[in-house]
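What follows is a single structure, written as C-alpha cells, with notes after it.
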Amino acid sequence: MDRCKHVEQLQLAQGHSILDPQKWYCMVCNTTESIWACLSCSHVACGKYIQEHALKHFQESSHPVAFEVNDMYAFCYLCNDYVLNDNAAGDLKSLRSTLSTIKSKKYPCVVPSDSVLHPVDAQDRVYSLLDGTQSLPGNEDPTCAALWHRRRVLMGKAFRTWFEQSAIGRKGQEPTQERMVAKREAKRRQQQELEQQMKAELESTPPRKSLRLQGSSEEAATIEIVPVRAPPPPPASPAKDKAALPTSEDRTFKKVSDSLIKRRPMVTPGVTGLRNLGNTCYMNSVLQVLSHLLIFRQCFLKLDLNQWLAVAASDKARSYKHSAVTEAAAQQMNEGQEKEKGFVCSRHSGLSSGLSGGASKGRNMELIQPREPSSPYSSLCHELHILFQVMWSGEWALVSPFAMLHSVWRLIPAFRGYAQQDAQEFLCELLDKIQRELETTGTKLPALIPTSQRRLIEQVLNVVNNIFHGQFLSQVTCLACDNKSDTIESFWDLSLEFPERYQCSGKDAASQPCLVTDMLDKFTETEALEGKIYMCDHCNSKRRKFSSKSVVFTEAQKQLMICHLPQVLRLHLKRFRWSGRNNREKIGVHVVFEETLNMEPYCCRETLNALRPECFLYNLSAVVIHHGKGFGSGHYTAYCYNSEGGFWVHCNDSKLSMCTMEEVRKAQAYILFYTQRVTENGHSKLLPPELLSNSQHPSKETDASSNEVLS
C-alpha cells in the first residue's frame, strides 16, 4: 500500500522496546519467530502464522500499525495491507536504519573507564544521571540496568539507616517494634500450647501391644537403677565467667556457620533457565544440552583455564623461576576467583511449580553476568566453567549469560550480532573452538603450568575429542571384478537425509511420519555411483601387465557402515533443503524416535564381532527442537533429561517446565543426542578416574551459592 493515513498519524514513543534486542520475543508465548512490535505502544507479539498474539493486541487496543523486527516491514491492520509510506518525522526510515545497525554492527566488549561503564539505551540514562554528569555515547552496546538497580538499593539502605537514627525515625519505629514484640509473644504462647497438647496426647496414648517391646520392657524393669547425686561444679571466678560469655564476633561466626549448614538447594541442580539476549535461543538450547551431558559437564566443572591463560600471556612471568610463578598463579586463582566469577543479582524469580523445590518467590533467583568480560583473556572453557557451576549449583533459577555471549562474539565472529543463527552450525563451531583452545593452552608455555594441571587439560581434551568421535567404513565395490576398497573416515555427528518420499512438498508427504531408523537405513544403504567414474586398482593392475593403454574407469557402488561407535551419538536431521537459487525451505515431517536406539543393524561385521550386544544400545539424553517454517527464522528449544531429578525438562530460554517422554516424542526434532548405555567397568570409558572422583555439583565456594549483589 503506497499511502496509509494511519501511518501519517503515527507518533513513535521514545525508548521503544523494539530498539532493545533482549525484548525481541512475544510477551505472551515467548517465541522469537515472526516478531511484530506495536508502534503505538511497547507491546511485542508474534504474527498470524504463529499464534496471532499481535492481531489479538490490535483487536484489544485498536493500535493499527505494527512493525516486523527481522524483515523490517510495516503492516496496517485497519487497511489490511503492508505499508510503504512514512510519517512526517520519518520514524519508519529511522527505525529501519537503527535495526540494520543493531543487526550488522560488530559489538566490542566495553572496558570500564574512570569506574563508569557506558550504557546505551534510554533506561540507562537514569543510571548515568545517578552516577554523574557524564554524557552517554550512542554507539556502545551494553546496558547497566542491573548496576543502576544495585546502586539504587544501596542508596536506599544508606538513607534508611540515616533516617532510623534520627528522632523522627526512632519515634516512627516505636509502634513497629511494639507490634513485633507482641507478635513474638503470641508466637511463643502458641508454641507452648502446642507442646503441652502434644505432651498430653502422648501421656494418654495406650501402650503398644508389640511382644518384642513388651519383652524388652520386662527386661528393663528388672534392672535396678540407683540414683547418684552428681558432685556440684567448682565455683568459677568472675573473670572466667566473663570470658565464657560469647562475644559479638563469636555470635556473628555462629550465625554465618548456621546459615551455611542449613542452606539447601532452592532448585533442582541443572534446572536453570538462560535468558534470551536477542535471538540467542540457538546458543541457549546448545548450552543446555551440553550441560546435561554428564561427561562433558564434569570436565568443565573441574577445569578452569582462565588463570593459566593469564600466566601464559604475561611477559613478566617469563623472567621468574618455575616455582615462584606456579605459586603466584595458584595464589591468583584463589584470591581472584570470586572477582572473576562476578555476577549481578536481579529480582526476577520463578520457575514452573514442581521444579523450584519450594523456592521462595521473594528471593533473588536470577544471575546477570557482567556486561564486560570476566577476564581480559577470552576463553570459552572458562565461561563454560563459570556457567555450569551456576546452572548446577541448585541456587539460581535464571541466568543472563552476557559474558558467554561476548566471548562467542569475540572468538566466533560468524555469530556476532543479533541475527538468526543455526543451532547445528553453532554447536560444531563451539566444539571446534573449545578443542583448539585446549590444544593451544596445553602447549603454550608448559613450564609455567603445573604438571597436575597439564595432565587435567590433556584428560579434558581427550574427552572433548572422543565424546562425539566415531568412525565409519566407506566401502566401494567394483561391479566389474567385485573388488572391495575400504576406507576408514571419522565423524562427529551423522547428518541424516530424509527418504525420497519425504523430499516433495506435498501435504501427503508431510502428513506421514518418518522413522529415525528409516533415515539411518538410508544413510547405510548401498548407493550406485552414476556412470563409469570409479578407477579400480584391481582392474587396472591386471590390465597394466598386458597393455599400455590409459586408465580404465568402471561402474561401482558405495556403502557406509559404522565401525566405531561414539560415547554420545549426535544425529543431525537435515530438515532444510534448497528450493530455487537462494531459498532454503524446511521439511516439516514429524520424525518418530524412541528413548532407546539399537545401532547394531548399522555397524560393519568386524564391529559386530568385537563388541557385546549391550554396547550397541543408546539412551536418549537430549533433543534440540526447531520451531517455525523457514531457515532464516524460527525458534530453538531443547528437551534435556535431568539425571539429578530423574525427569525431562523443556528448556525454552528462561522458561523451564517439567515434561514427560510422550511430550518429547511429539516434538519436531532437529538434533538428537543419544548416550551409550553400557560401559566396560561401570562408568564412562572416556572419563578419567580423576574426573570421576569429582562431584557432580559445584563447590559451595562459588558465587552461585551467594546472594550478595556484586558490581
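Cβ coordinates come from backbone N, Cα and C, glycine included.
All protein chains considered, the CB of Cys281 (mutagenesis position) has 29 other CB atoms within 10 Å. Under the heading active site, nucleophile, Swiss-Prot lists Cys281.
Here Swiss-Prot flags Cys4, His6, Cys76, Cys79 as Zn(2+) 1 binding site, drawing on sequence analysis. Other C-beta atoms found within 10 angstroms of the C-beta of Cys76 (Zn(2+) 1 binding site) number 19, with every protein chain shown included.
Spatially close to His53 (Zn(2+) 2 binding site) yet at least six residues away along the chain are Cys26, Met27, Val28, Cys29, Ala45, Cys46, judged by Cβ distances under 8 angstroms. The feature Zn(2+) 2 binding site is assigned by Swiss-Prot to Cys26, Cys29, Cys46, His53, with sequence analysis given as support.
Around the Cβ of Cys38 (Zn(2+) 3 binding site), the same chain contributes Val44, Ala45, Ala54, His57, Phe58, Ser61, His63, Val65, Ala66, each under 8 angstroms and 6 or more positions distant in sequence. Taken from Swiss-Prot, the feature Zn(2+) 3 binding site covers Cys38, Cys41, His57, His63.
What Swiss-Prot notes for the published mutagenesis of Cys281 to Ser is this: Abolishes deubiquitinase activity.
Under the DSSP three-state reduction, His57 (Zn(2+) 3 binding site) is assigned to helix. Among the binding-site residues Cys4, Cys26, Cys41, the residue whose Cβ has the fewest other Cβ atoms within 10 Å is Cys41.
Every protein chain shown contributes to the tally, and the Cβ of His63 (Zn(2+) 3 binding site) ends up with 19 other Cβ atoms within 10 Å. Cβ crowding, taken as the number of other Cβ atoms within 10 Å, peaks at His57 among the binding-site residues His6, His57. When secondary structure is read from DSSP and collapsed to three states, Cys281 (mutagenesis position) falls in the helix class. Take the mean position of the Cβ atoms of Cys38, Cys41, His57, His63, the recorded Zn(2+) 3 site; other residues of that chain with a Cβ within 8 Å of it are Leu39, Ser40, His43, Phe58, Ser61, Ala66.
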